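Swiss-Prot lists GLU256, CYS295 with the feature active site. Sequence annotations record features per position, and here Swiss-Prot assigns domain 'MaoC-like' to 537-648. The note that Swiss-Prot attaches to the published mutagenesis GLU256 to Gln is: Catalyzes the formation of 3-oxo-5,6-dehydrosuberyl-CoA semialdehyde instead of 3-oxo-5,6-dehydrosuberyl-CoA. Natural variation at this site is recorded by Swiss-Prot as LEU143 to Val, annotated: In strain: W. Swiss-Prot gives this note for the natural variant ALA440 to Thr: In strain: W. Record note (Swiss-Prot), natural variant SER611 to Asn: In strain: W. The unchanged residue is displayed.
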Amino acid sequence: MQQLASFLSGTWQSGRGRSRLIHHAISGEALWEVTSEGLDMAAARQFAIEKGAPALRAMTFIERAAMLKAVAKHLLSEKERFYALSAQTGATRADSWVDIEGGIGTLFTYASLGSRELPDDTLWPEDELIPLSKEGGFAARHLLTSKSGVAVHINAFNFPCWGMLEKLAPTWLGGMPAIIKPATATAQLTQAMVKSIVDSGLVPEGAISLICGSAGDLLDHLDSQDVVTFTGSAATGQMLRVQPNIVAKSIPFTMEADSLNCCVLGEDVTPDQPEFALFIREVVREMTTKAGQKCTAIRRIIVPQALVNAVSDALVARLQKVVVGDPAQEGVKMGALVNAEQRADVQEKVNILLAAGCEIRLGGQADLSAAGAFFPPTLLYCPQPDETPAVHATEAFGPVATLMPAQNQRHALQLACAGGGSLAGTLVTADPQIARQFIADAARTHGRIQILNEESAKESTGHGSPLPQLVHGGPGRAGGGEELGGLRAVKHYMQRTAVQGSPTMLAAISKQWVRGAKVEEDRIHPFRKYFEELQPGDSLLTPRRTMTEADIVNFACLSGDHFYAHMDKIAAAESIFGERVVHGYFVLSAAAGLFVDAGVGPVIANYGLESLRFIEPVKPGDTIQVRLTCKRKTLKKQRSAEEKPTGVVEWAVEVFNQHQTPVALYSILTLVARQHGDFVD
């Protein structure tokens, strides 16, 4: 039997000594031996730090984003290899899609976020300038820099691809290498994907390592520049979190654990409403997808007391139609658990719930002697959920959920929160007031809550689907950690530092001009410069323009804006302005007339306007002038040879009056041509 090799220190290595076996979930056949005994974990970490970390830190965010996109495209081209291996885990094609293509999709999402929202630099200014002095000579910004260590990702068995990729994406975008430690039961699928990434040559040497087997003494060798993430059981995560070296060196530890997630039926819903059918469908889908082996799966079904039997009957009727078996056979809707060990664990947890007072409405007993690790869809009923703590603390990690009655909506809220912290929850209701109250009271114990009704159902991504744009994690039992959430996740792999100094020094450090920093003026209008020629701080001070009552009248007639402060002399005199004032949007238009270079040149288009603030009113007779300054530049990747190479330039605009008082502050974005393209076929 072949051993599943690890990829450490840039080479594929086999362990020695005691090994565990990976079995086929359907046939029970032994497929792989897994061991990492004898492998040098300290050397593996050092290799990642010496090779992978410097290479990734040297890349800009834009370059890292491009790397993510390239890896995603490569993995997508090889997806059928992964689907074939995924069948060994008992998953259906639909189950595997979530894991394989869902994981690859997360790479694409982070590639897009990085290219659109992060600077073309290795430093990430997190906020705008923070003034710290009266005259403006001393200020600060928070900057994010890549940690110099390695991210250790300890992952669960249920999503061997997505579980790795959803962590790799923000890790690499943040500039850190990763050591992946997958769960043994499905490590062959993770290994295949890692091998594909390594063989592609798309990532720097040392950017990714893989441990098939135990992590050994790896955690003992980490220091404060390293990061550890864990996905798995709450018990294991709590044990690792207090590992002496992690505690002693305050090593960041992010934990995402299984939880007793709930689905609540609002008291406004009756069996003849569309929401009732949606509720049944959502629960059944979450019970049977991946054979219930999801950390976000619905475990507790909370319904009004009067609807218990109606809900139970509807769930049983639908669950009885679920065909369980080998996913390779036509018509099979639910596959097996990952192995016989997991099947025995689910049976044990079901027995605990039964001993605590729950009743079987469907299923409940697996054939523990069968070769395939099948477990039937199981619906339990807990008649007294307030007196049965086991139902809020015992998770059968399979196609098992427990129905329980709520006396009223307040009681339903209490039961929803009784899980002690959950990754996800769903409320099915058509009543906005019920939804608001549920969020107000239950959100504090949940990482994500879906409000499902007829209006949202058609496009809903579902109760159990973590999305890369949204946070994934939860308080309490769910681990107290947070993954994904768009760019929030990237910050877990970076150090935030408050940097103080003069505005000019802060601008030089961040490569972004800030208000108060020195500017550079020359005889060439900034709009006549190509993207490569522009530098943050390049500036233009425009001629002046005096505003008149005729301007106000003409703009009002042209725009249709006859607001009294502009057109009614008497009403305006009694307003906070004391007299008629110029339209704010005319001030912007006049400002554009002052700073725009009208001829054909590198500036292609106005991309948008941001952060507009009107500081002081402009009155007839006031004279305005504009300072236009290049604030930051963002390269746009050229997607084809035919596409014009461009970049986005953000300009700081300050409009001030004859007293040098700012009257309007804002930023404009322009699409600017580049002199040279970068497309590579």
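Residue numbering: from 1, along the chain as shown.
Glycine is treated like the rest: Cβ placed from N, Cα and C.
Positions of Swiss-Prot features highlighted on the structure.
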residue: LEU143; record: variant position; Cβ within 10 Å: 19
residue: GLU256; record: mutagenesis position; Cβ within 10 Å: 31
residue: CYS295; record: active site; Cβ within 10 Å: 27
residue: ALA440; record: variant position; Cβ within 10 Å: 10
residue: SER611; record: variant position; Cβ within 10 Å: 12
Number of helical, extended and coil residues in the domain 'MaoC-like' (537-648), per DSSP: 32 helix, 34 strand, 46 coil
Separation of alpha carbons, ALA440 (variant position) and SER611 (variant position) (Å): 31
Of the recorded positions listed as GLU256, CYS295, ALA440, the one whose CA lies nearest the CA of LEU143 (variant position): GLU256
Separation of alpha carbons, GLU256 (mutagenesis position) and CYS295 (active site) (Å): 9
For the domain 'MaoC-like' (537-648), mean pLDDT (0 to 100): 93
Euclidean distance between Cα atoms of ALA440 (variant position) and GLU256 (mutagenesis position), Å: 23
